[in-house]
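Taken from Swiss-Prot, the feature domain 'PH 1' applies to 153-249, supported by sequence analysis. According to Swiss-Prot, the domain 'PH 2' annotation covers 347-441. The mutagenesis experiment PRO71 to Ala is recorded by Swiss-Prot, whose note states: Decreased tyrosine phosphorylation. As a published mutagenesis entry, PRO77 to Ala appears in Swiss-Prot alongside the note: No effect on tyrosine phosphorylation. Where Swiss-Prot documents TYR93 to Phe as a mutagenesis experiment, the accompanying text is: Reduces phosphorylation and phosphorylation of SRC at Y-416; when associated with F-94; F-125; F-451 and F-453. One mutagenesis experiment catalogued in Swiss-Prot, TYR94 to Phe, is accompanied by this note: Reduces phosphorylation and phosphorylation of SRC at Y-416; when associated with F-93; F-125; F-451 and F-453. Where Swiss-Prot documents TYR125 to Phe as a mutagenesis experiment, the accompanying text is: Reduces phosphorylation and phosphorylation of SRC at Y-416; when associated with F-93; F-94; F-451 and F-453. For TYR451 to Phe, Swiss-Prot lists a mutagenesis experiment annotated as follows: Reduces phosphorylation and phosphorylation of SRC at Y-416; when associated with F-93; F-94; F-125 and F-453. Here Swiss-Prot describes TYR453 to Phe as a published mutagenesis experiment; the accompanying note says: Reduces phosphorylation and phosphorylation of SRC at Y-416; when associated with F-93; F-94; F-125 and F-451.
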Amino acid sequence: MEELIVELRLFLELLDHEYLTSTVREKKAVITNILLRIQSSKGFDVKDHAQKQETANSLPAPPQMPLPEIPQPWLPPDSGPPPLPTSSLPEGYYEEAVPLSPGKAPEYITSNYDSDAMSSSYESYDEEEEDGKGKKTRHQWPSEEASMDLVKDAKICAFLLRKKRFGQWTKLLCVIKDTKLLCYKSSKDQQPQMELPLQGCNITYIPKDSKKKKHELKITQQGTDPLVLAVQSKEQAEQWLKVIKEAYSGCSGPVDSECPPPPSSPVHKAELEKKLSSERPSSDGEGVVENGITTCNGKEQVKRKKSSKSEAKGTVSKVTGKKITKIISLGKKKPSTDEQTSSAEEDVPTCGYLNVLSNSRWRERWCRVKDNKLIFHKDRTDLKTHIVSIPLRGCEVIPGLDSKHPLTFRLLRNGQEVAVLEASSSEDMGRWIGILLAETGSSTDPEALHYDYIDVEMSASVIQTAKQTFCFMNRRVISANPYLGGTSNGYAHPSGTALHYDDVPCINGSLKGKKPPVASNGVTGKGKTLSSQPKKADPAAVVKRTGSNAAQYKYGKNRVEADAKRLQTKEEELLKRKEALRNRLAQLRKERKDLRAAIEVNAGRKPQAILEEKLKQLEEECRQKEAERVSLELELTEVKESLKKALAGGVTLGLAIEPKSGTSSPQSPVFRHRTLENSPISSCDTSDTEGPVPVNSAAVLKKSQAAPGSSPCRGHVLRKAKEWELKNGT
């Protein structure tokens, strides 16, 4: 009986060092109480387990049998646990949490490392180990910390080092609860600095391979940066791997080497191995995955022959042992709560990646708009912490920065630049401009903004997307045709000015009742609207959006009309300047010829010096005019190319504007020999103080389409047929 009690007491002491569930801990407490009652009745000498741990290193082990004749060793009075340090901890301070037991305060193992071991920036190849390094001492935290919620229901907890992006290490309290890894910056924090669901993660153990390296656990999740944690020993790494496997597989059944994925998204083992083998190694201790074991491409290939003998004998070589990796496939990744609620189901998503200019450097940030604030996150998965938050009320949106970054827009407050953002495409830029205009409460029309560094096609896409986004953000409905119905279905601008879209039709049949109809990719006109009342549209004029005429939706009709008109006006001005410059050059050349003749006549006379001075000035003026003529020719060529592109888009859209007779193409029947003044577009009022502006000529186009006898193509064909009859008659 006495031997059984002694062995049972030793067994309970061994259980204090193991990770136990709450049920086992309760049973252990009951057995301990029974054992204490038996020992007190039998007269056994019972000692507290915590006092044994404190005096284990300095005092001999207590006898296993009761020896009453041996005097009891003197024990110092219990002065209570040491207080927490008030000053900041040294750089090499390291703690490891010991598993909790019932009725005890959490214990932590501390050790001190030198500064060289804490940094991975520089590695040493010295293989000598210091004997005094890594000695462990135990201390207990105060009793009021024993009930802290951080580690109450934790499966395992410890202070581990986390590897930062540039190789630095930072200490975190890592706790595993349920199926999540929680990282706290301090044990006094109530909210975790990082929360990582273990489902869908791959955990890799990277052994220590040199003096300056550490035992590392690498946790990789698809779409995120890997999390690298440093542990003290291989045994601790195996404990963490075991607990992580139990934490996830305990919900569905027994612990396996690989947890099966959910049946809704099956992932075969061969596909998983193929996917893992295609990943590029990001650490010195990683390699290519083959049959669940990670092998290294570097040293292992060189020493493979040397290690073959030891492997044949049933042992593992040093290099191979360092590269053994335990990979746990824990199913498909579940989106976090913040990702599920990040406006993914809204009509217009108010989040996305943008390039942000910070300290003269462009950085990609995940941006989202929430509660009239523009919030910048480092990554899409890290939504609980943000870099900066900008209130949008009172801000002004200004597109453009320079020619190198054409898709850039800025946020200004009281004339001061708050943020500089760059989108990845014209649609993305228009979406963000519409969102920011709606959130800032601005009454600015997206087309009233100046897009200085993008062309007509891109600006049309930006403006149209911005208008659509603005209407969605304000819960307004854009009708398929603004000339149908009342003004309540049109685009209602905050300033009260009615803005009309192009008459390019969109599909009404494919739109469901859940979402409001969206206008096509046409561009709205700026300035004055037509004074005529809206009329009922001709159903024959409705164009279905198919592959044959999909190019019509690539441009904004009215914007191209206005741009073509502006380019034609500019071309006329340049041609006039060119003609005037040519006449001036001819006059200067004639004067220069006369001066040279006069100098030859007055050779050796007094007026020769005056004539030579005049000739020098005349030649200088000729050079200036010649340089001006070259610049004018280049500008004229550029304007002609732009006009050609605009007219090509006009042919696609069926515009009313026509090219000049000098630039008309004889192959196209649309290019008729008539001037711009005879076109229907001239009847619209396009006067503005800023110059030519886009106009909305829908009513005029409908009038021209309603008259079948006035078709220019038909008149052209009849005239040609009459000419052929006259030729045949002669």
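Each Cβ is built from the backbone N, Cα and C atoms, and glycine gets one as well.
Just so you know, the substitutions we noted aren't modelled in this structure.
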Sparsest-packed among the mutagenesis positions, when each Cβ's other Cβ atoms within 10 Å are tallied, from TYR451, TYR453: TYR453
Residues of the domain 'PH 2' (347-441) by DSSP state, where helix covers H, G and I: 15 helix, 46 strand, 34 coil
Helix, strand and coil totals (DSSP H, G, I; E, B; other) for the domain 'PH 1' (153-249): 16 helix, 44 strand, 37 coil
